[in-house]
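A.B. asks: Quick paste of what Swiss-Prot says about this protein:
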type	residues	note
ACT_SITE	ASP178	active site, proton acceptor
BINDING	LEU61, GLY62, LYS63, GLY64, THR65, TYR66, GLY67, LYS68, VAL69, LYS84	ATP binding site
DOMAIN	55-306	domain 'Protein kinase'
MUTAGEN	LYS84 to Ala	Abolishes kinase activity and ability to induce senescence
MUTAGEN	THR211 to Ala	Prevents phosphorylation and activation by STK11/LKB1 complex. Abolishes ability to induce senescence
MUTAGEN	SER600 to Ala	Abrogates phosphorylation by PKB/AKT1. Does not affect ability to induce senescence
Amino acid sequence: MEGAAAPVAGDRPDLGLGAPGSPREAVAGATAALEPRKPHGVKRHHHKHNLKHRYELQETLGKGTYGKVKRATERFSGRVVAIKSIRKDKIKDEQDMVHIRREIEIMSSLNHPHIISIYEVFENKDKIVIIMEYASKGELYDYISERRRLSERETRHFFRQIVSAVHYCHKNGVVHRDLKLENILLDDNCNIKIADFGLSNLYQKDKFLQTFCGSPLYASPEIVNGRPYRGPEVDSWALGVLLYTLVYGTMPFDGFDHKNLIRQISSGEYREPTQPSDARGLIRWMLMVNPDRRATIEDIANHWWVNWGYKSSVCDCDALHDSESPLLARIIDWHHRSTGLQADTEAKMKGLAKPTTSEVMLERQRSLKKSKKENDFAQSGQDAVPESPSKLSSKRPKGILKKRSNSEHRSHSTGFIEGVVGPALPSTFKMEQDLCRTGVLLPSSPEAEVPGKLSPKQSATMPKKGILKKTQQRESGYYSSPERSESSELLDSNDVMGSSIPSPSPPDPARVTSHSLSCRRKGILKHSSKYSAGTMDPALVSPEMPTLESLSEPGVPAEGLSRSYSRPSSVISDDSVLSSDSFDLLDLQENRPARQRIRSCVSAENFLQIQDFEGLQNRPRPQYLKRYRNRLADSSFSLLTDMDDVTQVYKQALEICSKLN
């Protein structure tokens with residue numbers, strides 16, 4: 001630690017950023033425009049000084065590519081600090097030096113209670129030494145790894161503070177670009193402190209950035225596909241990954257290889273555990289693949305879930321999103337919350353009774369009746385596999401909506417990735433320190449079986465990678481991340497274009513049967529999954545009507561199959577003159593007169609629509625028409641025309657009936 005500079009009055013507040021006009025000066029000049037600056041600024045020293053005279057160095061907090069971070073105590077004041085030492089001889093890439101200096105300038109310019117503060121900077125020809133705020137509780141990563149699952153109140157506490165800090169950065173024109181659990185620290189009071197601005201940069205709304213950096217597990221679709229981006233949208237995506245991890249205790253995107261991870265992120269495909277959480281709507285909004293539809297930091301800060309239980313919102317700004325997504329997401333979240341509370345109350349009153357088959361079918365039908373945009377944000381049924389955004393225009397029949405046997409479903413998913421998480425990502429990601437960790441027990445291991453933690457069965461169905469990584473291969477949150485990579489390293493075009501998505505398996509016969517039965521028209525009433533006695537009167541059922549077994553045999557056309565399930569063929573025949581609307585209004589009785597005229601089940605206006613009365617005599621008679629004449633009775637006469645002409649209409653109807661006879 002020898003050779004650092006001593007404080008000297010009048011020192012210029014620069015770090016040797018180069019001659020006028022150089023790229024370094026441009027970086028310094030840009031960051032100097034940040035407002036507001038700290039009241040007293042950051043001391044920068046370039047004169048020889050021995051830091052050991054001022055600070056008592058203690059244990060090492062973390063090691064990085066260019067040096068290490070140590071805890072230290074200032075001898076004069078007793079203040080505990082973190083000292084980050086960077087060796088210049090290990091910096092081979094000029095771009096890395098630019099990032100280090102940019103980090104110092106940006107962090108020195110930001111003043112927020114949830115962002116790590118820089119107190120002093122020392123530099124000589126060999127080293128750059130940064131004296132910064134010390135966060136005694138360590139990384140949020142370790143905090144979650146020890147507890148596996150946080151309460152919603154604690155999750156909201158952490159996430160509000162993270163959003164507050166990110167909103168402050170965006171408000172001052174700074175995008176972090178490397179938000180992850182390892183870069184979020186906790187102080188003595190378990191308050192958030194965001195660190196590591198090594199990949200941060202200034203942004204402007206009318207300009208695009210093209211540096212593809214960050215951690216792959218938190219990278220947005222724009223980053224992994226090498227598309228230009230403005231900046232804040234990549235932080236919004238990372239916030240979605242963070243919130244998912246805080247809520248569920250695992251990572252949303254857990255591809256076990258390069259190609260799979262790229263596909264998952266590009267399609268926004270992630271597992272959504274079935275344990276209820278009111279934050280799932282906000283998570284989906286932040287993990288929208290289209291950056292124009294993705295929640296902005298203002299949308300997140302004003303979301304009801306983030307501010308639930310607090311007197312004020314995270315920020316006093318207005319949401320800038322023009323789409324209907326915020327309102328829709330709020331309505332859907334409220335619906336889920338109210339439905340869940342009502343279900344819990346009913347379960348307690350009924351002695352925790354299980355839902356009946358009819359209730360499950362009703363819930364599935366409700367989910368299918370939702371609009372396309374609402375289905376994009378929420379799923380009402382836990383047993384329904386949602387459609388991918390590319391297939392929203394073509395609705396799937398209910399017959400192929402399969403129940404998930406592993407008590408999980410996927411959000412924005414078109415397939416399910418089977419198998420255990422395999423090897424870590426290849427070296428192209430430069431993320432050895434982010435993919436595996438050995439210091440924490442796997443939930444599936446016997447040693448991890450402790451009360452209050454996930455059972456082995458639950459662990460087997462959740463992503464095996466989770467957030468467990470190797471301690472020795474991961475840098476400290478105080479340290480700059482060397483994970484910058486170009487688009488050519490992150491993606492081979494054939495990987496995305498050539499990747500295939502598993503198609504859903506064909507439905508089984510039982511599922512097809514249930515689908516067909518549920519498609520009957522509204523005139524047929526169902527009670528407890530069985531048709532009413534009046535509808536299924538044995539006298540009404542023709543002995544010649546095909547059975548389910550006969551319809552499933554070869555040679556029966558598909559058209560006949562659909563007709564037979566929905567109604568008797570005599571009712572829905574193309575040649576029939578019976579009004580389907582009038583038929584639906586019938587109240588079939590057990591005992592009816594032996595003979596009634598056809599007007600009891602026919603609307604007069606149906607006959608008035610027929611122009612060619614003579615042609616009716618040559619048309620084939622509807623099947624089973626005589627049987628229905630004998631059985632149907634006492635129905636009201638439907639007449640939608642002007643009531644003043646009722647006599648004339650009635651006479652015309654009688655004339656038509658006589659021609660039919």
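The backbone N, Cα and C atoms fix where each Cβ goes, and this holds for glycine too.
Unsubstituted: the structure retains its original residues.
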A.B. asks: Could you please provide the mean pLDDT value for the domain 'Protein kinase' (55-306)?
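C.D. replies: Summarising the domain 'Protein kinase' (55-306) by its mean pLDDT gives 91.
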A.B. asks: Considering only the recorded positions LYS84, ASP178, THR211, which fall within 10 Å of GLY67 (ATP binding site) when distances are taken between Cα atoms?
C.D. replies: LYS84
A.B. asks: Given the recorded positions LYS84, ASP178, THR211, which one's Cα is the least distant from that of VAL69 (ATP binding site)?
C.D. replies: LYS84
A.B. asks: Any idea of the Cα spread of the ATP site, LEU61, GLY62, LYS63, GLY64, THR65, TYR66, GLY67, LYS68, VAL69, LYS84, as a max distance in Å?
C.D. replies: 14
A.B. asks: Which of the recorded positions LYS84, ASP178, THR211 has its Cα closest in space to the Cα of THR65 (ATP binding site)?
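C.D. replies: With Cα distances computed to THR65 (ATP binding site), the winner among LYS84, ASP178, THR211 is LYS84.
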A.B. asks: Determine, from DSSP, whether THR211 (mutagenesis position) sits in helix, strand or coil.
C.D. replies: coil
A.B. asks: On a C-alpha basis, identify the one among LEU61, LYS63, ASP178 that is nearest to THR211 (mutagenesis position); the candidates are the recorded positions.
C.D. replies: ASP178
A.B. asks: Of all the recorded positions given, LYS63, LYS84, which has the fewest Cβ neighbours within 10 Å once its own Cβ is left out?
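C.D. replies: Counting other Cβ atoms within 10 Å of each of the recorded positions LYS63, LYS84, the minimum falls on LYS63.
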A.B. asks: About how far apart, in whole Å, are the alpha carbons (Cα) of ASP178 (active site, proton acceptor) and LEU61 (ATP binding site)?
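C.D. replies: Here the two Cα atoms lie 20 Å apart.
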A.B. asks: I'd like the Cβ neighbour count for LEU61 (ATP binding site), meaning other Cβ atoms within 10 Å of its Cβ, all protein chains included.
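C.D. replies: So the number of other Cβ atoms within 10 Å of LEU61 (ATP binding site) is 22.
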A.B. asks: What is the Cβ neighbour count of GLY67 (ATP binding site) at a 10 Å cut-off, with all protein chains included?
C.D. replies: 22
A.B. asks: Between LYS84 (mutagenesis position) and LEU61 (ATP binding site), find the distance joining the two CA atoms and give it rounded to the nearest Å.
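C.D. replies: With the alpha carbons as reference points, the distance is 10 Å.
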